[in-house]
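S.K.: Input: one structure, supplied below.
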Amino acid sequence: MPRFVYFCFALIALLPISWTMDGILITDVEIHVDVCQISCKASNTASLLINDAPFTPMCNSAGDQIFFTYNGTAAISDLKNVTFILEVTTDTKNCTFTANYTGYFTPDPKSKPFQLGFASATLNRDMGKVTKTIMEDSGEMVEQDFSNSSAVPTPASTTPLPQSTVAHLTIAYVHLQYEETKTVVNKNGGAVAVAVIEGIALIAILAFLGYRTMVNHKLQNSTRTNGLYGYDNNNSSRITVPDAMRMSDIPPPRDPMYASPPTPLSQPTPARNTVMTTQELVVPTANSSAAQPSTTSNGQFNDPFATLESW
């Protein structure tokens with residue numbers, strides 16, 4: 001890409017920062033010539049240059065005045081003197097001439113933006129060398145210089161007719177003003193930039209540590225699974241057992257200590273007691289009576305209902 005394109009991009013990027021505009025937008029101009037009448041007809045017209053720019057307005061006639069309407073096309077980019085050059089061509093019964101008028105007006109810099117304003121300007125005629133061909137009494141046509149005269153005679157007689165010297169303009173315009181909002185400079189910009197960079201670096205470090213921890217944990221699980229079962233359950237790892245073996249065929253790990261159940265010990269059956277303690281049920285022996293349980297000498301276990309007296 002050529003350097004000129006880079007320069008254009010940089011210029012466009014800087015426009016909102018440095019570009020300001022303070023000018024006017026001319027909407028209507030009313031033109032009146034001090035002598036003779038002008039109109040919008042082809043033989044009696046006027047053209048107006050604004051700052052040497054030939055804007056094309058809409059023309060309307062009203063009596064001895066014409067109105068130029070620009071519809072927002074006549075934009076002036078500053079509030080300095082606005083120069084007008086008016087060219088008038090008049091061909092009427094009592095007045096025939098073509099003249100140029102020049103002048104300027106200064107817009108009011110104190111006018112409020114985007115409000116309609118009015119101003120007036122007087123344009124002076126550029127006299128130059130004015131010549132006219134007249135007929136003398138002898139019938140001969142003679143060209144005379146009327147540059148220093150305020151009146152020009154008609155060709156048919158020596159009676160002078162008034163000559164136009166000035167043109168009056170009334171300008172309606174809108175003050176256009178645009179100024180980019182000033183950016184407040186942050187004095188702590190360097191510190192803020194450093195803090196942002198440090199924050200980004202800290203986030204990157206934490207992300208790296210988290211990723212490394214995840215990878216190590218995954219590797220440990222893979223190693224443990226491979227050591228216990230002979231295969232790795234990770235999708236990204238290689239199976240270490242033959243394809244014919246299924247996961248359900250692999251038994252769970254066993255401790256060698258419990259590979260076989262313990263052998264029961266051989267112990268003699270304990271002898272059955274014939275007489276229990278006083279706190280236990282008495283088991284009768286073969287020599288004892290079936291009706292009466294054996295008792296001790298103190299008669300502890302005598303039947304309390306054995307005699308009628310007990311009732």
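Along the chain as shown, residues are numbered 1 onward.
Cβ atoms here come from the backbone N, Cα and C positions, even for glycine.
Don't expect the noted substitutions in this model, because it carries the original residues.
Heads up, here are the entries from Swiss-Prot:
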MUTAGEN   H32 to E or R  Reduced dsRNA uptake
MUTAGEN   H32 to A  Reduced dsRNA uptake but complete rescue of gene silencing defect in sid-2 deletion mutant
MUTAGEN   D34 to Q  In qt13; complete resistance to RNAi following soaking in dsRNA solution or ingestion of bacteria expressing dsRNA
MUTAGEN   H168 to E or R  Reduced dsRNA uptake
MUTAGEN   H168 to A  No detectable dsRNA uptake and only partial rescue of gene silencing defect in sid-2 deletion mutant
MUTAGEN   H175 to A  Reduced dsRNA uptake but complete rescue of gene silencing defect in sid-2 deletion mutant
MUTAGEN   H175 to E or R  Reduced dsRNA uptake
MUTAGEN   G199 to D  In qt20; complete resistance to RNAi following soaking in dsRNA solution or ingestion of bacteria expressing dsRNA
S.K.: Within the chain of D34 (mutagenesis position), which residues six or more apart in sequence place their C-beta under 8 angstroms from its C-beta?
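M.R.: Within the chain, D34 (mutagenesis position) has Cβ neighbours under 8 Å at S164, T165, V166, A167, H168.
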S.K.: Quick check: in three-state DSSP terms, what is D34 (mutagenesis position)?
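M.R.: The three-state answer is coil.
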S.K.: Enter the number of other CB atoms within 10 angstroms of the CB of H175 (mutagenesis position).
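M.R.: Within a 10 Å radius of the Cβ of H175 (mutagenesis position) lie 20 other Cβ atoms.
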S.K.: For the mutagenesis positions H32, H168, G199, which one has the sparsest Cβ surroundings, going by other Cβ atoms within 10 Å?
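M.R.: Result for the mutagenesis positions H32, H168, G199: minimum number of other Cβ atoms within 10 Å at G199.
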S.K.: Using DSSP reduced to three states, classify G199 (mutagenesis position) as helix, strand or coil.
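M.R.: The residue in question, G199 (mutagenesis position), is helix (DSSP, three-state).
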